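Colleague: One structure coming up, written as structure tokens, with questions to follow.
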Amino acid sequence: MLHVLSVGPSHAAFTVEAAMATMKKFHSIVGEKPAQDAEAPSVDDPNVGQIRADDKEAAHAPANAETNNEEANPSDGAQAGVKKIEAVTLSWTRGTAIWFLTLVNDFRLSMYTSLNAYATSSFLGHSLLTVINIVSYVMGGSVYIPMAKALDLWGRAEGFLLMTFFCILGLILLASSQNLPTYCAGQVFYKVGFGGLSYTWNVLAADVTNLRNRGLAFAFTSSPALISAFAGSKAASDLLAHSTWRWGFGMWAIILPVVALPIYGLLAYHLRQAEKKGVLVKETRDWSITPKTVWWAIMEFDLPGVLLFAGGFVIFLLPFTLAATAPHGYQTDYIIAMITLGLALIIAFGFYEMLVAPVPFLNYKFLIDRTVLGACLLDMTYQVSYYCYASYLPSFLQVVYELDVATAGYVTNTFSVVSFVFLFFAGWLIRWTGRFKWILWVCVPLYIFGLGLMIHFRQPGGYIGYIVMCEIFFSVAGSVFILCVQLAVLASVDHQHVAAVLALLFVMGSIGGSIGSAICGAIWTSTFLSRLERNLPASAMPDLSLIYSSLPTQLSYPVGSATRTAIVEAYGYAQARMLIAGTAFMVLGFIWVGMMRNLNVKNMTQTKGNVV
């Protein structure tokens with residue numbers, strides 16, 4: 001175990017050094033935009049969105065002005081969190097900007113992907129993977145809008161620290177859980193925390209980069225995945241062999257504060273520097289806990305809307321996964337009650353937001369912009385499609401293709417490795433052309449093509465190389481989706497609304513992930529179990545429930561035995577139907593891309609200070 005734990009820091013150090021060196025080269029090529037040389041937007045561009053044109057018109061100044069007092073100070077009228085990050089970027093140096101943009105950690109995600117199936121199996125909950133995903137994704141999605149308001153009102157540093165706390169709490173619960181409900185609760189805090197960190201990181205990336213360079217910035221923040229995708233899978237394998245899956249979560253409760261607190265310190269330090277330089281005037285606000293401030297917080301963060309949103313989607317989606325194992329299927333009384341109540345809560349959420357909420361959960365100004373709406377729907381559709389088949393992929397590779405944990409992790413993490421290369425390539429194309437919509441027209445059919453091939457190849461007896469080939473197709477298209485939908489929503493708003501519009505995008509993605517997990521769970525429970533019942537030999541029937549609920553039990557049967565062959569056949573039958581569902585949903589992507597305007601981000605600017 002000591003050997004395994006020593007893997008992380010060495011790889012992390014190498015990753016940071018390599019990423020910093022790469023970013024230095026990036027700066028030497030791209031250059032750093034001085035505070036006084038902000039790029040001017042193209043006022044003649046007919047594709048400029050209505051939201052952006054209305055909000056940014058007064059903020060734009062000529063690029064060739066010798067002095068620009070507006071660029072020297074944060075935006076007037078901006079919220080406190082926006083003013084703080086603009087002040088930070090106006091005061092920090094090139095070295096800290098490089099350091100900040102390269103400090104990323106993907107190691108824990110690689111380990112989590114490999115360990116999750118074993119953790120749930122220890123509670124006989126392997127078949128409930130999608131149930132846990134539904135709850136955690138919906139709860140994670142419900143915090144993005146309040147998180148956006150917190151980032152704008154309080155600051156990026158404070159939001160980052162809060163999400164770090166949730167991460168650590170979730171990791172502790174996961175590592176110490178003794179039953180499935182505790183593990184599920186840990187998953188909720190884990191997804192809320194790391195989802196919030198990811199969201200905060202994306203907001204910070206938007207804060208310190210211009211739109212034309214944002215693709216390159218995202219590519220460089222993905223560079224550590226070249227190391228963590230392999231090292232994380234290997235570390236997870238060694239933990240399972242020599243220790244326990246619990247250390248795969250527990251170690252991060254120790255490591256994460258060491259990695260995260262310097263980022264908070266960096267932001268807080270430069271905020272103080274900005275205050276000393278007079279770039280930011282410190283604002284005072286009474287945060288004492290009184291009935292008035294509590295009521296203000298409830299309304300400002302729309303907690304009733306959050307509860308209706310989270311409760312409605314969780315209660316509505318769970319029955320589709322649970323129905324197959326209910327006594328009377330969809331005719332079971334509690335299944336009917338959950339679907340009815342969940343749908344009622346979702347409808348109530350819509351009416352509450354339109355008619356009652358003083359500060360709505362969703363900003364309807366964004367939803368009437370066709371580019372923002374198209375990008376959000378494309379992201380949601382992509383997440384639905386992906387999670388239709390992804391939840392049981394690591395288990396499938398180990399049971400059907402007889403891969404060990406590390407090798408299965410390498411295949412599963414193909415996305416992380418390939419995305420860096422193609423994000424960099426797509427980033428350069430966007431920087432050169434200023435356009436991104438045409439790239440989406442290429443990637444949507446590529447993703448569907450990969451899914452179609454996977455329906456054929458992801459079957460028992462196939463060649464693993466074809467699986468990897470299809471994963472590469474997914475990775476190329478999927479990574480570009482993530483980049484382009486972010487560019488689309490960011491290009492449609494000004495800096496004041498960056499956090500809010502990214503929150504909307506993340507919410508739609510979380511809804512898509514939860515819907516995809518519900519579809520995956522419904523297919524799994526209605527096909528995998530029935531095929532086991534049909535094909536298992538009589539000698540294995542007493543262990544049907546254990547086989548269905550535990551990955552180690554499935555792997556315990558020798559390859560070629562009648563029981564293992566029945567399990568393999570059931571996996572292939574279920575996976576094909578999951579992929580068919582994912583392919584069918586992704587066809588909607590053509591409609592959503594068609595909705596988006598062909599924006600040119602080459603001459604747009606949103607940010608101030610030492611940005612790239």
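Glycine is no exception: its Cβ is also placed from the backbone N, Cα and C atoms.
I grabbed these lines from Swiss-Prot:
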MUTAGEN   Ala119 to Asp  Decreases the uptake of triacetylfusarinine C (TAFC)
MUTAGEN   Trp245 to Ala  Decreases the uptake of triacetylfusarinine C (TAFC); when associated with A-247
MUTAGEN   Trp247 to Ala  Decreases the uptake of triacetylfusarinine C (TAFC); when associated with A-245
MUTAGEN   Tyr392 to Ala  Decreases the uptake of triacetylfusarinine C (TAFC)
MUTAGEN   Arg564 to Ala  Decreases the uptake of triacetylfusarinine C (TAFC)
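What's the neighbourhood like for each of these?
Modeller: Shown in sequence order, Leu174, Tyr183, Trp245, Arg246, Phe249 are the residues of the chain, 6+ apart in sequence, with a C-beta less than 8 angstroms from the C-beta of Ala119 (mutagenesis position). DSSP assigns Ala119 (mutagenesis position) to a helix in the three-state reduction.
The Cβ of Trp245 (mutagenesis position) has 23 other Cβ atoms within 10 Å, all protein chains considered.
Under the DSSP three-state reduction, Trp247 (mutagenesis position) is assigned to helix.
Residues within less than 8 Å, Cβ to Cβ, of Tyr392 (mutagenesis position) and separated from it by at least 6 positions along the same chain comprise Ala117, Leu129, Cys520, Trp524, Tyr571, Ala574, Gln575, Met578.
Classification of Arg564 (mutagenesis position) by DSSP places it within a helix.
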Colleague: I want to check the contact list for Arg564 (mutagenesis position): same chain, sequence separation of six or more, C-beta distance under 8 angstroms. What comes out?
Modeller: Val399, Gln554, Tyr557, Pro558
Colleague: What count of other C-beta atoms do you get within 10 angstroms of the C-beta of Trp247 (mutagenesis position), across all chains shown?
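Modeller: Neighbour count, Cβ to Cβ under the 10 Å cut-off: 19.
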